[in-house]
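Below: the structure, in structure tokens.
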Amino acid sequence: MAIGSLSSLGLGSKVLNYDVIDKLKDADEKALIAPLDKKMEQNVEKQKALVEIKTLLSALKGPVKTLSDYSTYISRKSNVTGDALSASVGVGVPIQDIKVDVQNLAQGDINELGAKFSSRDDIFSQVDTTLKFYTQNKDYAVNIKAGMTLGDVAQSITDATNGEVMGIVMKTGGNDPYQLMVNTKNTGEDNRVYFGSHLQSTLTNKNALSLGVDGSGKSEVSLNLKGADGNMHEVPIMLELPESASIKQKNTAIQKAMEQALENDPNFKNLIANGDISIDTLHGGESLIINDRRGGNIEVKGSKAKELGFLQTTTQESDLLKSSRTIKEGKLEGVVSLNGQKLDLSALTKESNTSEENTDAIIQAINAKEGLSAFKNAEGKLVINSKTGMLTIKGEDALGKASLKDLGLNAGMVQSYEASQNTLFMSKNLQKASDSAFTYNGVSITRPTNEVNDVISGVNITLEQTTEPNKPAIISVSRDNQAIIDSLTEFVKAYNELIPKLDEDTRYDADTKIAGIFNGVGDIRAIRSSLNNVFSYSVHTDNGVESLMKYGLSLDDKGVMSLDEAKLSSALNSNPKATQDFFYGSDSKDMGGREIHQEGIFSKFNQVIANLIDGGNAKLKIYEDSLDRDAKSLTKDKENAQELLKTRYNIMAERFAAYDSQISKANQKFNSVQMMIDQAAAKKN
């Protein structure tokens, strides 16, 4: 105790010093603090041991919970013959054999677009143009600027479609090995990419269809398309369909009738053959699409065109160029040219002109030029079209070059899709997007993907290749007992790890008087007996006595549990319903017709464990909380005892110091008197 050093008290006495105080304090600490420390150590040991027991019980609860779950007993597994598909099955699927004939796999659209290049950094186009295509019920127009590289164009396609259609630069080999590919991310016929122009129908007419000529001799339905000679040609369509035909059947018949009519016309025969013009059904046959990948106009003519579902009977032409801004007001200077035809801006505009007046004057001048037309759109901006689909814009002098900006135009060449198709957008379809087609136990089915999970609930199929005729893939669905076997194996392991720990912590040796840390805790001492009581549970049925021993579980004389897996498998295979009833439970009706559920043995195990560790009112949780409270109380008691001793011995030290001072003064006085006595004695001598 580092308070200081006291001299002895009393004449010649060395009793009152700090060594004495420390000895007194040590004695008090042994009497007050040491018992508290011992209790705190025991509390920590109990909390640690309790955590271990709860952990072991949680490990036991895992397999018990599985074995008390109904889904465990209706678990299924599948086996597939052949390589055409893979399959997985969920719980409760009826045990059966499923025959699957795979005619077609779903696939995405793969297209080559444009010429080949020596590098992905080569310039794709020297002109401004627009790539037009349609897929997934949406039209896309990808703006391509002069000077963009092959890689830039590929990325622009991907970005414009949010990755639904991917522009890919592929190295295919040769002197110019790089090729732009336009592919769809997803499979299915609705993911087909249609370049150029298209018309689409949505047929709802359930009546009979008769397509021929009307009273005036005109075709009731005809197709008006650009032929191989570049001119528009009209082709009549003839067809008779009964009322009984479905929408899909009608669209398929219309498709074939249109294709046949075009194939029979020399203007279109080769265009149908090479895919420049195509007619397809979409959306499971609910819709029909006519496509001209050259970008030409498509028109469905005749009095019955709308009866075929063509609400829009002609394609809408896209404008070639829209200015980036409204034309500047006031007088504009300089000369500009459109396709070589000059416009003198100073002659067309005045200082007092508004933007609208300048726009009207310039539009009038453009419309007077050969092959050009212009108008003002709803935004007040200049729109220019060219009969050839090509427009070259140029500033003819310095003022004209500067004034292009005031017109919202840029110098250069602009081409329509149709004008660019033969040079930039020549496309070749390498793989046509299509649905998968297969039969499921004889029923014909189509799906947009090869992942099929909606034919029968719980059966998931992945189509991988087509099957040979009359050699279907067979999915055999059978009972899966492995989860039961695995859970029982885990149950035995967890039980055999828990029991030795319980024995150790609750033991009592009468000879040595040594007791386990939980020897006096009834809730923990009762765990083993509670589990063993459930283990010994049996029930009489029509099939005899049901007990865990029947399923290969047993306890030896040392309390070690074992599992005879062969015996378990035999019992599971011979009567799975009896296993389910004994392990999980069974349902029946009482005399009044009410449903009652008889709990199985593992439901009983689950309840025993839940009462111990689940929730705030679980027995071990309550005991754990009591240990926490005891720990806090002991800590507080120790702090109070330490504070008491500190105060007591601080006061004692202060008093000893005062006594020491008084005795020191008395000693000094005594020494003075002694000196006087000694001096007097010396004089006498």
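Yeah, the Cβs are placed from backbone N, Cα and C, and that goes for glycine too.
At each noted site, the model still has the original residue.
One natural variant catalogued in Swiss-Prot, ALA59 to Ser, is accompanied by this note: In strain: KCTC 0217BP. Annotation for ALA59 (variant position): same-chain Cβ neighbours under 8 Å, separated by at least 6 residues, are ALA494, GLU497, LEU498.
Secondary structure at SER86 (variant position), as computed by DSSP, is strand. In Swiss-Prot, a natural variant is listed as SER86 to Asn, annotated with the note In strain: KCTC 0217BP.
According to Swiss-Prot, the natural variant VAL91 to Ala carries the following note: In strain: KCTC 0217BP. In the shown protein chains, 15 other C-beta atoms lie within 10 A of the C-beta of VAL91 (variant position).
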Field: Number of Cβ atoms other than its own within 10 Å, given for SER86 (variant position)
entry: 14
